Amino acid sequence: MSKRIALFPALLLALLVIVATALTWMNFSQALPRSQWAQAAWSPDIDVIEQMIFHYSLLPRLAISLLVGAGLGLVGVLFQQVLRNPLAEPTTLGVATGAQLGITVTTLWAIPGAMASQFAAQAGACVVGLIVFGVAWGKRLSPVTLILAGLVVSLYCGAINQLLVIFHHDQLQSMFLWSTGTLTQTDWGGVERLWPQLLGGVMLTLLLLRPLTLMGLDDGVARNLGLALSLARLAALSLAIVISALLVNAVGIIGFIGLFAPLLAKMLGARRLLPRLMLASLIGALILWLSDQIILWLTRVWMEVSTGSVTALIGAPLLLWLLPRLRSISAPDMKVNDRVAAERQHVLAFALAGGVLLLMAVVVALSFGRDAHGWTWASGALLEDLMPWRWPRIMAALFAGVMLAVAGCIIQRLTGNPMASPEVLGISSGAAFGVVLMLFLVPGNAFGWLLPAGSLGAAVTLLIIMIAAGRGGFSPHRMLLAGMALSTAFTMLLMMLQASGDPRMAQVLTWISGSTYNATDAQVWRTGIVMVILLAITPLCRRWLTILPLGGDTARAVGMALTPTRIALLLLAACLTATATMTIGPLSFVGLMAPHIARMMGFRRTMPHIVISALVGGLLLVFADWCGRMVLFPFQIPAGLLSTFIGAPYFIYLLRKQSR
């Protein structure tokens, strides 16, 4: 059986090599007659423009694709090995978003010189790394704390970047293409800088081979074998962060390879660390090589697209196809080294207090605000005039926050993975892509089609996840990997459409950022009715949600039918997410963070966890919507972005408090 499992991806890999080689041959032949290849490679004739392009653009581009792909495969294995999480990749600790934020700032301030942008990218990545290490240091750099801190800091940097894009859309137009990766070269300078740096990274990785191998074991076992765990994690993650920042400097952000290459290496039978490092690097180089040659061909026959988009569009279907053949994979226990507050008693009192606090927040959001004359508390006739404008927005934020928080709670309990959230399942991205696609297909004002288009996108995404994960018995991690594959592909497609410069994308940019701007009374009533129905179903699932975090074997032992249970919970979470996304757009924070905040406050039993998560999610988004309307009055900041600014520091504080 294992030979059959290994044979299939091996044949697939061989097919990809053949296709990449054929495409390279065809692209090179179109650019220059084969009889001139040797001369153009070694000493191009400066009077023949085709030879100059071949020597200074095509060949360096091929070399950089192989180098960057290999580097992404290498750091993907490093992150997955150190964090012991199959979903970890170079963007997990926020390295890519930190580097992107640095580049955005230099672009916005028009700081000249290539070295300035490279330094900014390195500085952004290193600052993010230091923040993440600082938060997790007190817990001996435990994998779960590192993952959560990295995700939150990554979301925070991404929110700042998106905010700058909203207010400086035209100035940062060039950033969209870079954000999805571009391998365009004009000389050999990039290759000459990158290959010695990567070689140094490989040598340091080999020096860390034994500690890295031990880090794949349980923490207690690794310590008993004499490993200084915190120091080893710090060294390995620092190395991975530096290599990732170098790759971002070279070509921008190219996602998915760091996730996909290590998984395919495992499928090919590379169980030991050294073969896995080598094989993942080869697979990464192959995928990026193939993607770039497809781009060169598309540029000639259609239009230029970004490298990261094609990489995701190649990798996502491949991963979905290979998922049923993926052996069982595991994630770190969410409770390892966990020193959360003691389980809270008197849950009803806390829930009532939270409900009162939420009601007060709604009243303040309705009545207190700014106008042309300053701060005012609206009442009487003025409040009646403001109600049609403020009421739908506040209710939309409240309902969406509650639904995303409950969906996040269900998904994290269903999968037992601390990285799980509605956004990771790809349903939000699928809904957003459906809306954007409809915007391009329907002439005139397409916003009337927002709900059906988004619902269809979410439904198709869910269907693909269920088909891909269903053949593997609905393993939680297969669901997450399928969701991540689709989410990455949809996100890259959205960024590619943004980079196209089409004016229609500016219309939907605010909605994508999580704005309540277009909320209407009718939409809020529909959302409220659906929310009440879905929340009424949730308590019926409490036994499942209590038992599933204990593991599949325990669930079977008490007579639970695992596959139908997982399908039902996945459907419930998907409906909650899709409804919230249709109301205010795809958010990137509440569904991930609200369940963790509730758990760290001491609510770990199923129903208290769900109730407090819902209250936290609703409060967070109501407050975020009010701040978004008032902070830069008369300008507005989308609630989805501002919820990150409000929630992330508090979440980091809770993580830090745990580690003391």
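Keep in mind that glycine also has a Cβ here, set from the backbone N, Cα and C atoms.
DSSP assigns Ser57 (mutagenesis position) to a helical segment in the three-state reduction. Around the Cβ of Ser57 (mutagenesis position), the number of neighbouring Cβ atoms within 10 Å comes to 15. Looking at Swiss-Prot, you'll find the mutagenesis Ser57 to Ala noted as follows: Decreased binding to ferrichrome-FhuD.
Mutagenesis annotation in Swiss-Prot: Gln171 to Ala, described as Loss of binding to ferrichrome-FhuD; when associated with A-170; the structure shown retains the original residue. Cβ neighbour count for Gln171 (mutagenesis position) (all protein chains, 10 Å cutoff from its Cβ): 14. According to DSSP, Gln171 (mutagenesis position) is assigned to coil rather than to any helix or strand.
In sequence order, Val251, Gly252, Ser306, Thr307 are the residues of the chain that are 6 or more apart from Thr182 (mutagenesis position) and have a CB within less than 8 Å of its CB. Swiss-Prot documents Thr182 to Ala as a published mutagenesis change and attaches the note Loss of binding to ferrichrome-FhuD; when associated with A-184.
A mutagenesis experiment is reported in Swiss-Prot for this position, Thr184 to Ala, and the note states: Loss of binding to ferrichrome-FhuD; when associated with A-182. In the three-state DSSP scheme, Thr184 (mutagenesis position) falls into the coil class.
Here Swiss-Prot notes a mutagenesis experiment, Arg390 to Ala, with the remark: Decreased binding to ferrichrome-FhuD. On its own chain, Arg390 (mutagenesis position) has Ala365, Leu366, Gly369 as residues at least 6 apart in sequence with a Cβ closer than 8 Å to its own Cβ.
DSSP assigns Met484 (mutagenesis position) to a helical segment in the three-state reduction. Quoted from Swiss-Prot for the published mutagenesis Met484 to Leu: No effect on ATPase activity, but 50% decrease in Fe-ferrichrome transport efficiency of the FhuCB complex compared to wild-type; when associated with L-175; L-492 and L-495.
According to Swiss-Prot, the mutagenesis experiment Met484 to Ala carries this note: No effect on ATPase activity, but 80% decrease in Fe-ferrichrome transport efficiency of the FhuCB complex compared to wild-type; when associated with A-175; A-492 and A-495. Less than 8 angstroms from the CB of Met484 (mutagenesis position) sit Leu87, Leu259, Val424, Gly426, each of them six or more residues away in the same chain.
Classification of Met495 (mutagenesis position) by DSSP places it within a helix. One mutagenesis experiment named in Swiss-Prot is Met495 to Leu, and its note says No effect on ATPase activity, but 50% decrease in Fe-ferrichrome transport efficiency of the FhuCB complex compared to wild-type; when associated with L-175; L-484 and L-492.
Swiss-Prot gives this note for the published mutagenesis Gln507 to Ala: Decreased binding to ferrichrome-FhuD; when associated with A-510.
Quoted from Swiss-Prot, the note attached to the mutagenesis of Thr510 to Ala states: Decreased binding to ferrichrome-FhuD; when associated with A-507.
Sequence-distant contacts of Thr184 (mutagenesis position), defined as residues of its own chain at least six apart whose C-beta falls under 8 angstroms from its C-beta, comprise Ser57, Arg61. In this structure, the C-alpha atom of Met495 (mutagenesis position) lies 16 angstrom from that of Gln171 (mutagenesis position). The DSSP secondary structure for Arg390 (mutagenesis position) is helix.
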